[in-house]
Amino acid sequence: MEGAAAPVAGDRPDLGLGAPGSPREAVAGATAALEPRKPHGVKRHHHKHNLKHRYELQETLGKGTYGKVKRATERFSGRVVAIKSIRKDKIKDEQDMVHIRREIEIMSSLNHPHIISIYEVFENKDKIVIIMEYASKGELYDYISERRRLSERETRHFFRQIVSAVHYCHKNGVVHRDLKLENILLDDNCNIKIADFGLSNLYQKDKFLQTFCGSPLYASPEIVNGRPYRGPEVDSWALGVLLYTLVYGTMPFDGFDHKNLIRQISSGEYREPTQPSDARGLIRWMLMVNPDRRATIEDIANHWWVNWGYKSSVCDCDALHDSESPLLARIIDWHHRSTGLQADTEAKMKGLAKPTTSEVMLERQRSLKKSKKENDFAQSGQDAVPESPSKLSSKRPKGILKKRSNSEHRSHSTGFIEGVVGPALPSTFKMEQDLCRTGVLLPSSPEAEVPGKLSPKQSATMPKKGILKKTQQRESGYYSSPERSESSELLDSNDVMGSSIPSPSPPDPARVTSHSLSCRRKGILKHSSKYSAGTMDPALVSPEMPTLESLSEPGVPAEGLSRSYSRPSSVISDDSVLSSDSFDLLDLQENRPARQRIRSCVSAENFLQIQDFEGLQNRPRPQYLKRYRNRLADSSFSLLTDMDDVTQVYKQALEICSKLN
């Protein structure tokens, strides 16, 4: 630690950023425009000084590519600090030096209670030494790894503070670009402190950035596909990954290889555990693949879930999103919350009774009746596999909506990735320190079986990678991340274009049967999954009507199959003159007169629509028409025309009936 500079009055507040006009000066000049600056600024020293005279160095907090971070105590004041030492001889890439200096300038310019503060900077020809705020509780990563699952109140506490800090950065024109659990620290009071601005940069709304950096597990679709981006949208995506991890205790995107991870992120495909959480709507909004539809930091800060239980919102700004997504997401979240509370109350009153088959079918039908945009944000049924955004225009029949046997479903998913998480990502990601960790027990291991933690069965169905990584291969949150990579390293075009998505398996016969039965028209009433006695009167059922077994045999056309399930063929025949609307209004009785005229089940206006009365005599008679004449009775006469002409209409109807006879 020898050779650092001593404080000297009048020192210029620069770090040797180069001659006028150089790229370094441009970086310094840009960051100097940040407002507001700290009241007293950051001391920068370039004169020889021995830091050991001022600070008592203690244990090492973390090691990085260019040096290490140590805890230290200032001898004069007793203040505990973190000292980050960077060796210049290990910096081979000029771009890395630019990032280090940019980090110092940006962090020195930001003043927020949830962002790590820089107190002093020392530099000589060999080293750059940064004296910064010390966060005694360590990384949020370790905090979650020890507890596996946080309460919603604690999750909201952490996430509000993270959003507050990110909103402050965006408000001052700074995008972090490397938000992850390892870069979020906790102080003595378990308050958030965001660190590591090594990949941060200034942004402007009318300009695009093209540096593809960050951690792959938190990278947005724009980053992994090498598309230009403005900046804040990549932080919004990372916030979605963070919130998912805080809520569920695992990572949303857990591809076990390069190609799979790229596909998952590009399609926004992630597992959504079935344990209820009111934050799932906000998570989906932040993990929208289209950056124009993705929640902005203002949308997140004003979301009801983030501010639930607090007197004020995270920020006093207005949401800038023009789409209907915020309102829709709020309505859907409220619906889920109210439905869940009502279900819990009913379960307690009924002695925790299980839902009946009819209730499950009703819930599935409700989910299918939702609009396309609402289905994009929420799923009402836990047993329904949602459609991918590319297939929203073509609705799937209910017959192929399969129940998930592993008590999980996927959000924005078109397939399910089977198998255990395999090897870590290849070296192209430069993320050895982010993919595996050995210091924490796997939930599936016997040693991890402790009360209050996930059972082995639950662990087997959740992503095996989770957030467990190797301690020795991961840098400290105080340290700059060397994970910058170009688009050519992150993606081979054939990987995305050539990747295939598993198609859903064909439905089984039982599922097809249930689908067909549920498609009957509204005139047929169902009670407890069985048709009413009046509808299924044995006298009404023709002995010649095909059975389910006969319809499933070869040679029966598909058209006949659909007709037979929905109604008797005599009712829905193309040649029939019976009004389907009038038929639906019938109240079939057990005992009816032996003979009634056809007007009891026919609307007069149906006959008035027929122009060619003579042609009716040559048309084939509807099947089973005589049987229905004998059985149907006492129905009201439907007449939608002007009531003043009722006599004339009635006479015309009688004339038509006589021609039919």
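Heads up, residue numbers simply count up from 1 along the chain you see.
Note: Cβ is positioned from N, Cα and C throughout, glycine not excepted.
Swiss-Prot has this to say about the protein:
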DOMAIN    55-306  domain 'Protein kinase'
BINDING   LEU61, GLY62, LYS63, GLY64, THR65, TYR66, GLY67, LYS68, VAL69, LYS84  ATP binding site
MUTAGEN   LYS84 to Ala  Abolishes kinase activity and ability to induce senescence
ACT_SITE  ASP178  active site, proton acceptor
MUTAGEN   THR211 to Ala  Prevents phosphorylation and activation by STK11/LKB1 complex. Abolishes ability to induce senescence
MUTAGEN   SER600 to Ala  Abrogates phosphorylation by PKB/AKT1. Does not affect ability to induce senescence
*Among all chains shown, work out which of the recorded positions LEU61, GLY67, ASP178, THR211 has the most CB atoms within 10 A of its CB.*
ASP178
*So what's the average pLDDT for the domain 'Protein kinase' (55-306)?*
91
*According to DSSP, folded down to helix, strand and coil, what is VAL69 (ATP binding site)?*
strand
*How far apart, in angstrom, are the most distant Cα atoms among the ATP-binding residues LEU61, GLY62, LYS63, GLY64, THR65, TYR66, GLY67, LYS68, VAL69, LYS84?*
14
_Local Cβ density at LYS63 (ATP binding site) - other Cβ atoms counted within 10 Å_ = 14
*Counting other CB atoms within 10 A of each CB, which of the recorded positions THR65, LYS84 comes out lowest?*
THR65
*What is the separation, in Å, between the Cα atoms of THR211 (mutagenesis position) and the residue listed as 'active site, proton acceptor'?*
12
